[in-house]
Amino acid sequence: MNQDMALEQLDTTFNKHDTPLGKWKSMNDEVEENISGGFDCNICLDCVHEPVITLCGHLYCWPCIYKWIYFQSVSSENSDQQQPQCPVCKAEVSEKTLIPLYGRGGQSTKPSEGKAPNLGIVIPQRPPSPRCGGHFLLPTTDSNPSQLLQRRGYQQQSQTRQPAYQGSYMSSPMLSPGGATANMLQHSMIGEVAYARIFGNSSTTMYTYPNSYNLAISSSPRMRRQLSQADRSLGRICFFLFCCFVTCLILF
């Protein structure tokens, strides 16, 4: 009789855990027990509860790091320390630079066991995640005056370098407006010389203004030399073409 009762109790227990609902409840219990995933807080050295991470990469419980920042800020009022520091690496930390970690799409509301009492401190709610529309958790430039000064100095250096580059670009004759005008003038003069050489009329040019380059020629020896070289080159080209034409007439 006792053996039959034991078998029925074992069968009932097995069927209870074998159902999907029983498995789901057991899995939820395991998840709630291991919500921290095995990571420990660097202050209380216990399984992390409401985890937050600093910009320097250290993991803390939100109540622990809030108390730490609170006591550091209170003690800094009576000393020269300006901002609370990380307990591990002594980097500057604040509530704005803490990044909350929300696992499995929610927040654990189960109170942590073994935590120190609040000591009269009202711990606010953990900051919202940036992904959920919270405020951006990067440190502002106003909190660090030295970085702000370095940034401004870099901007001033970049602004002083930019006109130098622009001056080097403008010094190029091809990019400056004056250089472009001079190049256009040279090409127009060479074109007029070629037009006059081919058609044998030095008084009529390809433009509506005859002798439009006489002033430039008379005022610039360099222009005179370039035009004379162009004239000789055109003469040689015309003579070569004439010889080719005569040769073609003789042979064909």
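Residue numbering: from 1, along the chain as shown.
Backbone N, Cα and C atoms are what each Cβ position is placed from, and that goes for glycine too.
Of all Cβ atoms in the shown protein chains, 18 besides its own fall within 10 Å of the Cβ of His58 (mutagenesis position). When secondary structure is read from DSSP and collapsed to three states, His58 (mutagenesis position) falls in the coil class. Quoted from Swiss-Prot, the note attached to the mutagenesis of His58 to Ala states: Strong reduction of ubiquitin ligase activity.
Record note (Swiss-Prot), mutagenesis Cys61 to Ser: Strong reduction of ubiquitin ligase activity. The unchanged residue is displayed. Cys61 (mutagenesis position) has a Cβ environment of 25 other Cβ atoms inside 10 Å.
The DSSP secondary structure for Cys89 (mutagenesis position) is coil. Cys89 to Ser appears in Swiss-Prot as a published mutagenesis result, with the remark: Strong reduction of ubiquitin ligase activity.
In Swiss-Prot, a mutagenesis experiment is listed as Lys115 to Arg, annotated with the note No effect on ubiquitin ligase activity.
Counting only same-chain residues at least 6 apart in sequence, those with a Cβ under 8 Å from the Cβ of Cys89 (mutagenesis position) are Cys56, His58.
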